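This report refers to the structure that appears directly beneath it.
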Amino acid sequence: MGSIIDAAAAADPVVLMETAFRKAVKSRQIPGAVIMARDCSGNLNYTRCFGARTVRRDECNQLPPLQVDTPCRLASATKLLTTIMALQCMERGLVDLDETVDRLLPDLSAMPVLEGFDDAGNARLRERRGKITLRHLLTHTSGLSYVFLHPLLREYMAQGHLQSAEKFGIQSRLAPPAVNDPGAEWIYGANLDWAGKLVERATGLDLEQYLQENICAPLGITDMTFKLQQRPDMLARRADQTHRNSADGRLRYDDSVYFRADGEECFGGQGVFSGPGSYMKVLHSLLKRDGLLLQPQTVDLMFQPALEPRLEEQMNQHMDASPHINYGGPMPMVLRRSFGLGGIIALEDLDGENWRRKGSLTFGGGPNIVWQIDPKAGLCTLAFFQLEPWNDPVCRDLTRTFEHAIYAQYQQG
């Protein structure tokens, strides 16, 4: 990948960057990508599409192109949408950030904490100490984790206590016990799935209907849904999921369950499908603080570090010790970070004025989707791949190169 990016060093950075993407497609390092950038003033409206939406050829032996309106799996990029929906409920007085979720999520409140296993291998469960709040859910400090990330939960599943996620019912995602008390540590987990349930119970609407009425309608979005199988217009032109073989680096079609069946309910942490252009509308609305989704003061709240110093330090230690996960995507691993309401906040500039600035908010999704909103620079960017696993080095390097090029162009005016 380095030879693609470093071949010519002194030309126009955007031209070089686009050349890198084209070469990556031509050499079959990626099937395709969509990259987008917008600014507050409307002077920058950048979109480029590269390559194909699948590695499978169609009946004409062609690879259909990946386009700005191609329906794609957002995976964890869904979490930003669910955060927005939960904050809308807060604005409307339906929930409070710091009240216990007991009223709306008694099933979560009753969930025990898995402490470990005794000498006979039996699970040791105890009552939770403290109450979970919406703020805990939005900042991943509730004590919940994902099975695939936590050794205690993996053992718990291996003993037959949990259904496989292949069942694709939300209760199989929400069934694992907590692994710590609320506020005890930052742990990445199924918090936004529970936040989605909170929105449903607070409003009386399922999350799909709420999404359509409160995010899609205000922004004029028609290709964003939890229910892909109910949208034949989107199914006909959706992207495939592609997987890179770890042994030889080759790309292969991934017959993922997520594309074959809708969830029994809506997964607020991972369940939405959307065209890249529609997702950019959400990012741009937040950047402009235009009031279409959230009041400006609520948007400002999203960008405020939400962790106390102890949790912030623990989160940084965890992230620095997890380069294989690399929650921050193209962000340098040594960067100081916090967590806001919706994503990771940079506590320092990434590279002076040449890249993301202090206070920028970022997150992404498993198919190597990376979004970021940078209020100080007045920019938002979106890199959209449909290639797993997450933290793919080719996608990561291309995303970093894209962002650097956009910042360089924008600084030049």
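Cβ atoms are placed via backbone N, Cα and C, with glycine included.
Here the original residues stay in place, and none of the substitutions has been built in.
Features reported for this protein in Swiss-Prot:
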- Ser76: active site, acyl-ester intermediate (ACT_SITE)
- Arg73, Arg173, Tyr188, Tyr258, Glu388, Trp390: monacolin J binding site (BINDING)
- Gly366: 2-methylbutanoate binding site (BINDING)
- Asp12 to Gly: Strongly increases simvastatin synthase activity upon overexpression in E.coli; when associated with E-26; A-40; N-60; V-86; Y-161; T-190; S-275 and F-334 (MUTAGEN)
- Lys26 to Glu: Strongly increases simvastatin synthase activity upon overexpression in E.coli; when associated with G-12; A-40; N-60; V-86; Y-161; T-190; S-275 and F-334 (MUTAGEN)
- Cys40 to Ala: Improves protein solubility upon overexpression in E.coli. Strongly improves protein solubility; when associated with N-60. Strongly increases simvastatin synthase activity upon overexpression in E.coli; when associated with G-12; E-26; N-60; V-86; Y-161; T-190; S-275 and F-334 (MUTAGEN)
- Cys60 to Ala or Asn: Minor effect on protein solubility upon overexpression in E.coli. Strongly improves protein solubility; when associated with A-40. Strongly increases simvastatin synthase activity upon overexpression in E.coli; when associated with G-12; E-26; A-40; V-86; Y-161; T-190; S-275 and F-334 (MUTAGEN)
- Ser76 to Ala or Asn: Abolishes enzyme activity (MUTAGEN)
- Ala86 to Val: Strongly increases simvastatin synthase activity upon overexpression in E.coli; when associated with G-12; E-26; A-40; N-60; Y-161; T-190; S-275 and F-334 (MUTAGEN)
- Ser109 to Cys: Strongly increases simvastatin synthase activity upon overexpression in E.coli and abolishes activity with LovD-bound alpha-methylbutanoate; when associated with N-4; V-9; E-26; S-28; L-35; R-43; R-96 (MUTAGEN)
- His161 to Tyr: Strongly increases simvastatin synthase activity upon overexpression in E.coli; when associated with G-12; E-26; A-40; N-60; V-86; T-190; S-275 and F-334 (MUTAGEN)
- Ala190 to Thr: Strongly increases simvastatin synthase activity upon overexpression in E.coli; when associated with G-12; E-26; A-40; N-60; V-86; Y-161; S-275 and F-334 (MUTAGEN)
- Gly275 to Ser: Strongly increases simvastatin synthase activity upon overexpression in E.coli; when associated with G-12; E-26; A-40; N-60; V-86; Y-161; T-190 and F-334 (MUTAGEN)
- Val334 to Phe: Strongly increases simvastatin synthase activity upon overexpression in E.coli; when associated with G-12; E-26; A-40; N-60; V-86; Y-161; T-190 and S-275 (MUTAGEN)
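Feature map: annotations from Swiss-Prot on the structure.
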residue: Asp12; record: mutagenesis position; Cβ neighbours (10 Å): 14
residue: Lys26; record: mutagenesis position; Cβ neighbours (10 Å): 11
residue: Cys40; record: mutagenesis position; Cβ neighbours (10 Å): 16
residue: Ala86; record: mutagenesis position; Cβ neighbours (10 Å): 25
residue: Ser109; record: mutagenesis position; Cβ neighbours (10 Å): 14
residue: His161; record: mutagenesis position; Cβ neighbours (10 Å): 15
residue: Tyr188; record: monacolin J binding site; Cβ neighbours (10 Å): 19
residue: Tyr258; record: monacolin J binding site; Cβ neighbours (10 Å): 19
residue: Glu388; record: monacolin J binding site; Cβ neighbours (10 Å): 20
residue: Trp390; record: monacolin J binding site; Cβ neighbours (10 Å): 22
Sparsest Cβ surroundings (other CB atoms within 10 Å) among the mutagenesis positions Ala190, Val334: Val334
Collapsed DSSP category at Ser109 (mutagenesis position): helix
Alpha-carbon spacing, Ala86 (mutagenesis position) to Ala190 (mutagenesis position), which is rounded to whole Å: 15
Integer Cα-Cα distance in angstrom, Ala190 (mutagenesis position) to the residue listed as '2-methylbutanoate binding site': 14
DSSP-derived structure type at Ala86 (mutagenesis position), helix or strand or else coil: helix
Sequence-distant neighbours of Ser76 (mutagenesis position) in its chain (C-beta under 8 A, six or more apart): Gly269, Gln270, Phe363, Gly364, Gly365, Gly366
Cβ packing number for Cys60 (mutagenesis position), 10 Å threshold: 7
Candidate with sparsest Cβ neighbourhood (10 Å radius) among Gly275, Gly366, the listed recorded positions: Gly366
Rounded to the nearest Å - Cα separation of Arg73 (monacolin J binding site) and Lys26 (mutagenesis position): 23
Alpha-carbon distance [Ser109 (mutagenesis position); His161 (mutagenesis position)] in Å: 19
Structural state of Lys26 (mutagenesis position), classified by DSSP into three states: helix
